[in-house]
Amino acid sequence: MSTLKNTFFITPPDTPTQAGPENIFYDFNDGARVLLPEGKWHVRLLDADSENILFCCDVDKGWVTSSKKYFVRFRIQVFRQGEETPLLDETLKLKDRPVLISFPTGTLGDLLGWFPYAERFQSLHKCRLECTMSQDIIDLLAPQYPQIQFSTPDKPRTVAPYATYRVGLYFGGDTNNQPVDFRKVGFHRSAGYILGVDPREAPVRLDLSAPRVIQEPYVCIATQSTCQAKYWNNGTGWSEVIAHLKSLGYRVMCIDRDAHYGQGFVWNHIPWGAEDFTGKLPLQERVNLLRHASFFIGLPSGLSWLAWATRIPVVLISGFSLPNSEFYTPWRVFNSHGCYGCWDDTSLNFDHHDFLWCPRHKNTDRQFECTRLITGAQVNGVINKLHRSLTEQGVEATLKKGVSNE
């Protein structure tokens with residue numbers, strides 16, 4: 001296996017891994033790839049499902065590769081020029097084949113959103129699947145998915161994969177690495193389209209067996225994110241929410257990794273009144289705490305995805321992304337009375353290097369109004385509905401008596 005080309009994806013092997021006749025090599029590790037020796041060849045790349053010819057050419061020697069890198073049931077045909085019967089005729093067949101899905105090593109939310117599609121892919125094709133990702137997420141997921149091999153990108157175990165797929169966020173209108181722009185379908189569902197499986201969302205499986213430790217009703221919150229546009233930028237919002245939660249009888253625990261986060265002159269701090277449960281802890285410890293929370297309140301960030309996977313209600317506050325950009329929750333908080341949805345606007349490209357990115361209103365009094373216009377009263381209204389629902393189910397009354405809801 002070749003080394004990392006960048007910090008995101010594993011590059012394909014230098015030579016295709018499958019040997020055909022006449023010293024022809026091919027594989028599906030960067031779309032369909034064929035490496036031809038000296039000769040007079042005619043090559044066709046087809047979509048085996050539609051039987052459309054995607055590309056054909058005459059070539060004397062060298063490479064023929066598809067422009068499409070996502071899952072297509074490719075058919076590769078290699079003819080000697082002038083002959084009607086192909087010397088090589090190979091249709092993609094993944095059953096029992098070594099297959100690699102390369103994920104970026106990046107953020108928690110991306111991986112938790114994407115990974116269920118990898119499991120769906122393995123179940124569909126019955127391939128020998130390896131997935132590469134960061135070690136902390138491997139530690140969280142691997143015990144729940146014994147049929148899949150996990151590794152970090154610098155130490156892949158599959159040395160000669162038959163096929164490789166790279167799941168990530170592709171900007172700039174890229175439709176070679178994804179069949180549809182992720183901003184049109186929601187970033188997590190894009191993985192389903194890249195892998196050619198059912199794009200309906202599903203939470204990852206987690207170990208939810210930890211016993212309840214805190215007997216009082218409590219709510220977990222996460223207020224930090226990776227850029228200012230993702231924050232809840234209402235100045236008094238969190239303090240209003242925390243005060244309201246306490247009036248309802250909840251302890252409020254902030255579980256961000258960082259109590260303080262920002263760049264340059266803009267920094268965000270743990271909200272006053274929340275109990276400080278911040279810190280760089282193993283993800284399983286976060287799961288153990290979330291599992292027994294009455295509910296979670298957060299942003300379009302990784303901890304919201306983690307909370308969703310623990311099967312507790314999630315109040316998700318966002319204006320930076322559209323309501324269908326993340327998993328469905330009936331407790332989503334969104335305000336349509338100002339600017340919103342820049343993340344999902346295909347005419348814009350997110351600038352990962354600009355912490356204060358606000359493409360339509362930066363340096364104006366409308367900057368970050370997508371969440372600034374979401375008031376504490378609006379969020380508290382959603383909390384009231386959720387609290388009433390839990391009370392009607394008898395959940396909160398049981399907890400107030402100090403009895404576990406297990």
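Here the Cβ of each residue, glycine as well, is placed from N, Cα and C on the backbone.
Where a substitution is noted, the model still shows the residue that was there originally.
In this structure, ASP110 (mutagenesis position) is part of a helix by DSSP. Residues within less than 8 Å, Cβ to Cβ, of ASP110 (mutagenesis position) and separated from it by at least 6 positions along the same chain comprise PHE103, PRO104, LEU169, PHE187, HIS188, GLY302. Annotated active site, proton acceptor per Swiss-Prot: ASP110, in sequence order.
Secondary structure from DSSP puts GLY302 (ADP-D-glycero-beta-D-manno-heptose binding site) in a helix. The ADP-D-glycero-beta-D-manno-heptose binding site annotation in Swiss-Prot covers THR107, LEU108, GLY109, GLN224, THR226, LYS230, ARG257, LEU281, GLY302, GLU326, and the record cites experimental evidence as its basis.
DSSP classifies CYS342 (mutagenesis position) as helix under the three-state reduction. Under the heading Fe(3+) binding site, Swiss-Prot lists CYS339, CYS342, CYS358, CYS370.
Where Swiss-Prot documents GLU90 to Lys as a mutagenesis experiment, the accompanying text is: No effect. Around GLU90 (mutagenesis position), the same-chain residues at least 6 positions away in sequence with a Cβ under 8 Å from its Cβ are GLN18, GLY20, TYR26, ARG75, ILE76.
Annotation of the published mutagenesis ASP110 to Ala in Swiss-Prot: Loss of catalytic activity; the original residue is retained in the structure shown.
For LYS230 (mutagenesis position), the count of additional Cβ atoms within 10 Å of its Cβ stands at 22 [all protein chains shown]. Here the residue is the original one, while Swiss-Prot reports the published mutagenesis LYS230 to Ala with the comment Loss of catalytic activity.
The annotation that Swiss-Prot gives for the mutagenesis experiment PHE265 to Asp reads: Loss of catalytic activity. Does not form homododecamer but forms homodimer. Secondary structure at PHE265 (mutagenesis position), as computed by DSSP, is coil.
One entry in Swiss-Prot concerns the mutagenesis experiment ARG286 to Ala. Its note says: Severe loss of catalytic activity. Long-range Cβ contacts of ARG286 (mutagenesis position) within its own chain (separation 6+, distance under 8 Å): ILE255, LEU303, LEU306.
Annotation of the mutagenesis experiment PRO300 to Ser in Swiss-Prot: Loss of ligand stereospecificity. Can use both ADP-D,D-heptose and ADP-L,D-heptose as sugar donor.
Swiss-Prot lists CYS339 to Ser among its mutagenesis entries, and the accompanying note reads: Loss of catalytic activity. Loss of iron binding. Does not form homododecamer. If you take the C-beta of CYS339 (mutagenesis position) and look for same-chain residues 6 or more apart in sequence within under 8 angstroms, you find GLY319, ARG360, HIS361, ARG366, GLU369, CYS370.
Sequence-distant neighbours of CYS342 (mutagenesis position) (same chain, 6+ residues apart, CB-CB distance under 8 A): ALA229, PHE320, LEU348, CYS358, PRO359, ARG360, CYS370. Quoted from Swiss-Prot for the published mutagenesis CYS342 to Ser: Loss of catalytic activity. Loss of iron binding. Does not form homododecamer.
For the mutagenesis experiment CYS358 to Ser, the note given by Swiss-Prot reads: Loss of catalytic activity. Loss of iron binding. Does not form homododecamer. In the three-state DSSP scheme, CYS358 (mutagenesis position) is classed as coil.
Here the residue is the original one, while Swiss-Prot reports the published mutagenesis CYS358 to Arg with the comment Loss of glycosyltransferase activity. Its Cβ placed at the centre, CYS358 (mutagenesis position) has 21 other Cβ atoms within 10 Å.
For THR226 (ADP-D-glycero-beta-D-manno-heptose binding site), the same-chain residues 6+ apart in sequence whose C-beta sits under 8 angstroms from its C-beta are THR107, SER301. Note on proximity: among LYS230, PHE265, PRO300, the mutagenesis positions of the record, the Cα nearest GLY109 (ADP-D-glycero-beta-D-manno-heptose binding site) is that of PRO300. Within 10 Å of LYS230 (mutagenesis position), counting CA to CA, the recorded positions ARG257, PHE265, PRO300 contribute PRO300.
For the pair formed by ARG257 (ADP-D-glycero-beta-D-manno-heptose binding site) and PRO300 (mutagenesis position), distance between Cα atoms is given as 15 Å, rounded to the nearest Å.
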